[in-house]
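Chemist: Got a structure for you, written out below as C-alpha cells; questions coming shortly.
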Amino acid sequence: MVKLENSRKPEKISNKNIPMSDFVVNLDHGDPTAYEEYWRKMGDRCTVTIRGCDLMSYFSDMTNLCWFLEPELEDAIKDLHGVVGNAATEDRYIVVGTGSTQLCQAAVHALSSLARSQPVSVVAAAPFYSTYVEETTYVRSGMYKWEGDAWGFDKKGPYIELVTSPNNPDGTIRETVVNRPDDDEAKVIHDFAYYWPHYTPITRRQDHDIMLFTFSKITGHAGSRIGWALVKDKEVAKKMVEYIIVNSIGVSKESQVRTAKILNVLKETCKSESESENFFKYGREMMKNRWEKLREVVKESDAFTLPKYPEAFCNYFGKSLESYPAFAWLGTKEETDLVSELRRHKVMSRAGERCGSDKKHVRVSMLSREDVFNVFLERLANMKLIKSIDL
C-alpha cells in the first residue's frame, strides 16, 4: 500500500482561511513547479545581474538570420544538445521564440506560406496536445486549417503533421502517422518538448526538418517563456523569423540571458555523479518516485488505468530505463466522465475529449509541487475507497 503524507494545505499557495477539504488541486496545466526545490538548493549559481544600460537594443546579432537571438543562448543550446545527444544542431538555423507555442505557430505559418495551395491541412494523431487545436484555429487563418486526428486523415493536397514525442498527453513515443514519403507537399513539425533524459530514454540523436524545444519543460522555468526551433531549411527559418517579428518584434533579451545562464549551469551539473547535484539524475529520480506512487494508488483501485511504457536503452545514462512522462494519461474502466468526477473531488484535469480522445480519459500534470501532488494522490485513493463502498 502506498504511504501518503498527512494532509495539509500546500504552504506556498494556500489560504489559511480555506479548509483543506475546499482546497482545489489544479493539475490541468503543466506548470512545472516541481523543480523549484532543486534550483533553490543551487543558490546563487544561476544569478544574473542586468544593469539598467544593458540589453536595450532590439538587435542581438545582425549577421544571424534570427537577429534577435542572443549569441550566448545560441551557444548554450548547442552545447546542451551536444552533451545530452538528443538532437542534431549542425547545419541548422536556431530560431528563438516566446516559448515553443509561438514557435509552433510560426512553423505552421511558414510551411503554409510556402505551400503551392491553401488552406494547408494540419493534423496530429490522437490523443494530441489540446493546444494544437487552439493554435491553428484561434486566428481563423485562411492559410491553414485544423483537420483533426491524423489516424483517419486521407485528404489530398498539402498537409502538416504535428508529431509530439514523447507524446503529450499519453507519454508514448511517436512517429509520423500519415506517411506520404513521396509527397513533396507533406510536411512535419516535430515537438520534442519532453525528449530529455529525466522523462524518457534518449534512444537516438533526432534529425528532422523542424524540431521544437522549450525551456520550461527541461528545467521548470516556464515563466521565462523561452523556446527554440532547430530548422534545416533556410526559407522556412526566414519565414518563422518574419512571423515572430510581426507577432512580438523578437524575444525578451532578459529571458534569453537568464536561460543561457541556467542551461550552462545545467550542463555543468551533468558532470556530477551526485543525484542531488546532477539535474537530470535528480529529475529522473523525482519523476520515478511520483510515478511509482501514482501506479500504487491505481493498482490498489479497480477503477483507474494508466499506460505502460517499455524500457529502452538510454544513450545518455548508458543503460535501459523506463519512461516517466510529465503527464499521466489517467483512464477509468467505467463509462465515466472522468474530468467531472475528479472535479467533484476538487481535482482539476485536462479532459480527454479536448485531446481528441474520450471522456473516460484525462491528462494530469506530474509536475506540481510535492505537497500538491500528495494531496492529489490522497484524493485519488479516496475516490477508489468510495468506489469500493458503492460496490
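Glycine residues also receive a Cβ, built from the backbone N, Cα and C atoms like all the rest.
The noted changes are left out; the structure has the residues it started with.
Per Swiss-Prot, the features are:
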- TYR58, SER100, THR101, ASN168, ASP191, PHE192, ALA193, TYR194, THR214, PHE215, SER216, LYS217, ARG225: pyridoxal 5'-phosphate binding site (BINDING)
- PRO166 to Ser: In wei8-2; loss of activity (MUTAGEN)
- GLY171 to Glu: In tir2-1; loss of activity (MUTAGEN)
- LYS217 to Gly or Arg: Reduces growth rate under shade condition (MUTAGEN)
- LYS217 to Ala: Loss of activity (MUTAGEN)
- GLY250 to Ser: In sav3-3; reduces growth rate under shade condition (MUTAGEN)
Chemist: Rounded to the nearest angstrom, how far is the Cα of GLY171 (mutagenesis position) from the Cα of ASP191 (pyridoxal 5'-phosphate binding site)?
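Modeler: Between the Cα atoms of ASP191 (pyridoxal 5'-phosphate binding site) and GLY171 (mutagenesis position), the distance comes to 13 Å.
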Chemist: I need the nearest neighbour of PRO166 (mutagenesis position) among the binding-site residues THR101, ALA193, THR214, SER216, ARG225, using C-alpha distances.
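Modeler: Out of the listed candidates, the nearest Cα belongs to ALA193.
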Chemist: Please report the three-state DSSP label of ALA193 (pyridoxal 5'-phosphate binding site).
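Modeler: Coil, per DSSP.
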Chemist: Of the mutagenesis positions GLY171, LYS217, GLY250, which one has its Cα closest to the Cα of ALA193 (pyridoxal 5'-phosphate binding site)?
Modeler: LYS217
Chemist: Looking only at TYR58, SER100, THR101, ASN168, ASP191, PHE192, ALA193, TYR194, THR214, PHE215, SER216, LYS217, ARG225, the residues listed as binding pyridoxal 5'-phosphate, what is the longest Cα to Cα distance in Å?
Modeler: 34
Chemist: Say we define neighbours as other CB atoms within 10 Å of the CB. Which of the recorded positions LYS217, ARG225 has the fewest?
Modeler: ARG225
Chemist: Would you kindly give the Cα-Cα distance separating GLY171 (mutagenesis position) and THR214 (pyridoxal 5'-phosphate binding site), rounded to the nearest Å?
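Modeler: Rounded to the nearest whole number, the Cα-Cα distance is 16 Å.
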Chemist: Kindly assign THR101 (pyridoxal 5'-phosphate binding site) to one of the three DSSP-derived states: helix, strand or coil.
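Modeler: In three-state terms, THR101 (pyridoxal 5'-phosphate binding site) counts as helix.
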Chemist: Is any of the binding-site residues TYR58, THR101, SER216, ARG225 within 10 Å of GLY250 (mutagenesis position) (Cα-Cα), and if so, which, in sequence order?
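Modeler: Within 10 Å Cα-Cα: TYR58.
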Chemist: For ARG225 (pyridoxal 5'-phosphate binding site) and LYS217 (mutagenesis position), what Cα-Cα distance in Å is obtained after rounding to a whole number?
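Modeler: Their Cα atoms are separated by 11 Å.
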Chemist: Please report the number of other Cβ atoms within 10 Å of the Cβ of THR101 (pyridoxal 5'-phosphate binding site).
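Modeler: Looking across every protein chain shown, the total is 19.
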